[in-house]
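Quick look at what Swiss-Prot lists:
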type    : residues                                                                                             : note
BINDING : Val23, Asp24, Phe25, Asn26, Gln38, Arg39, Ser62, His63, Gly65, Arg66, Leu122, Arg123, His170, Arg171 : (2R)-3-phosphoglycerate binding site
VARIANT : Ser102 to Pro                                                                                        : In SNP-A; possible loss of CK2 phosphorylation site
BINDING : Gly214, Gly238, Phe343                                                                               : ADP binding site
BINDING : Gly214, Asp219, Gly238, Gly338, Phe343                                                               : CDP binding site
BINDING : Ala215, Lys220, Gly239, Ala313, Glu344, Asp375, Thr376                                               : ATP binding site
VARIANT : Thr264 to Lys                                                                                        : In SNP-B; increased semen volume in ejaculate
Amino acid sequence: MSLSKKLTLDKLDVKGKRVIMRVDFNVPMKRNQVTNNQRIKASLPSIRYCLDNGARSVVLMSHLGRPDGVAMPDKYSLEPVAAELKSLLGKDVLFLKDCVGSEAEQACANPPAGSVILLENLRFHVEEEGKGQDPSGNKLKAEPDKVEAFRASLSKLGDVYVNDAFGTAHRAHSSMVGVNLPQKASGFLMKKELDYFAKALENPERPFLAILGGAKVADKIQLIKNMLDKVNEMIIGGGMAFTFLKVLNNMEIGASLFDKEGATIVKEIMAKAEKNRVNITFPVDFVIADKFEENAKVGQATVASGIPAGWVALDCGPETNKKYAQVVARAKLIVWNGPLGVFEWDAFANGTKALMDEIVKATSKGCITIIGGGDTATCCAKWNTEDKVSHVSTGGGASLELLEGKVLPGVEALSNL
């Protein structure tokens with residue numbers, strides 16, 4: 001799957017056309033008010049581009065939360081998003097009470113020029129995801145002919161299709177792969193994601209460094225293996241490191257994370273690294289706690305000293321930070337996925353913060369720095385570094401699957417150039 005050879009919105013002729021656009025308006029709400037409008041703001045350049053270039057209408061579709069294929073307008077309606085979008089765009093937004101069916105089709109058939117229309121939550125229909133469950137917890141499965149009808153109805157709402165929801169690109173949902181129109185383009189958010197991941201996966205600058213944190217080795221096996229075919233250096237940190245250090249150095253790890261399943265392939269991973277001449281750096285010292293709590297008693301440990309029984313490592317220590325800084329300084333391209341410690345608690349945030357500072361420094365010297373979504377993106381928000389790195393991905397699961405070497409259905413479905 002090529003990331004760089006897909007039709008993009010700037011190459012799509014939208015003049016006089018109805019644009020149906022998949023966006024990610026899955027935003028936090030409290031009492032029917034949007035509490036963080038970041039994702040809505042992020043979609044504005046694509047929406048405005050269509051309007052400025054003479055689109056007849058822009059029909060927006062999104063999911064919100066997990067209604068699991070059941071209509072729950074009291075809890076998961078996108079109606080409050082329409083109000084927020086109206087104030088951000090400075091123009092009226094027509095909200096429709098459903099995303100498919102005759103009323104939606106009629107409203108979108110012949111709209112006044114320059115209309116912006118927001119459809120109700122796609123996931124109120126089990127046909128969007130293909131499966132779900134009812135309020136009593138019984139599993140629901142969509143019938144194939146109904147999925148087809150759902151997709152056909154969505155396809156009637158526009159003349160051209162734009163996908164700007166990278167965060168859902170790893171899901172083969174109806175709105176991602178089932179809108180059957182001749183031209184399907186990526187919006188500007190999606191394009192930025194694909195451009196940056198193409199830089200990493202299709203033609204990387206070197207030395208190329210991957211920094212992998214997070215907890216379980218088993219969850220990251222595919223990621224580590226795929227990246228070992230691409231990078232020159234790798235840092236393995238976070239909770240994942242203890243499984244490696246126990247197997248490779250016979251380190252005493254106390255009550256720190258040990259992943260039995262992951263342990264069985266540590267040697268295979270190291271052999272692959274050696275074969276590919278990839279230099280892997282592990283932590284050498286740690287900040288430890290007598291229990292997994294924010295206000296725990298704090299201590300220090302090294303790989304050599306081991307971690308005392310009952311204690312748990314929750315961050316890497318100052319010597320590790322120095323080692324990592326040297327590795328980062330050598331790189332021309334960095335992909336970072338997963339924090340190095342329990343960064344949510346200040347006592348255990350120093351390792352992740354120190355690394356973030358080094359990555360910001362590297363970026364200012366011309367290194368390309370890509371932050372995978374999820375927790376690592378949260379770190380950027382926490383320390384206000386979103387504008388100080390090259391790219392912060394909006395898709396946790398989607399970016400992880402790309403880095404694992406998987407094909408993303410939502411990208412695959414776009415028109416090829």
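Using N, Cα and C of the backbone, Cβ positions are placed for all residues, glycine too.
For all the noted positions, this structure keeps the original residue and models no substitution.
Within the set of binding-site residues (Asp219, Asp375), the lowest number of other Cβ atoms found within 10 Å of a Cβ is recorded at Asp219. Gly238 (ADP binding site) counts 28 other C-beta atoms within 10 Å of its own C-beta, drawing on all protein chains shown. Using a 10 Å Cβ-Cβ cutoff, Gly239 (ATP binding site) registers 23 neighbours. Put simply, of the recorded positions Gly65, Ser102, Thr264, the one whose Cα is nearest the Cα of Glu344 (ATP binding site) is Gly65. Following the DSSP three-state reduction, the secondary structure of Ser62 ((2R)-3-phosphoglycerate binding site) is coil. Close to the recorded ADP site, the chain also has Gly213, Ala215, Gly237, Gly239, Gly338, Pro339, Leu340, Gly341, Val342, Thr352, Asp375, Thr376: residues not among Gly214, Gly238, Phe343 whose Cβ is within 8 Å of the site's Cβ mean position. Taking the C-alpha positions, the distance from Asp219 (CDP binding site) to Phe343 (ADP binding site) comes to 20 Å. Between the CA atoms of Phe25 ((2R)-3-phosphoglycerate binding site) and Ser102 (variant position) there is a gap of 24 Å.
The recorded positions shown are Lys220, Gly239, Thr264, Ala313, Thr376; of these, the one with its CA atom nearest the CA of Phe343 (ADP binding site) is Thr376.
The two recorded residues, Lys220 (ATP binding site) and Val23 ((2R)-3-phosphoglycerate binding site), have Cα atoms 28 Å apart.
Using a 10 Å Cα-Cα cut-off from Ala215 (ATP binding site), none of the recorded positions among Val23, Gln38, Gly65, Leu122, Thr264 qualify. In this structure, the binding-site residues under consideration are Gly65, Gly214, Gly338, and the one with the smallest number of other Cβ atoms within 10 Å of its Cβ is Gly65.
Ranked by CA distance from Leu122 ((2R)-3-phosphoglycerate binding site), the binding-site residues Gly214, Gly238, Gly239, Asp375, Thr376 have Asp375 at the top as the closest.
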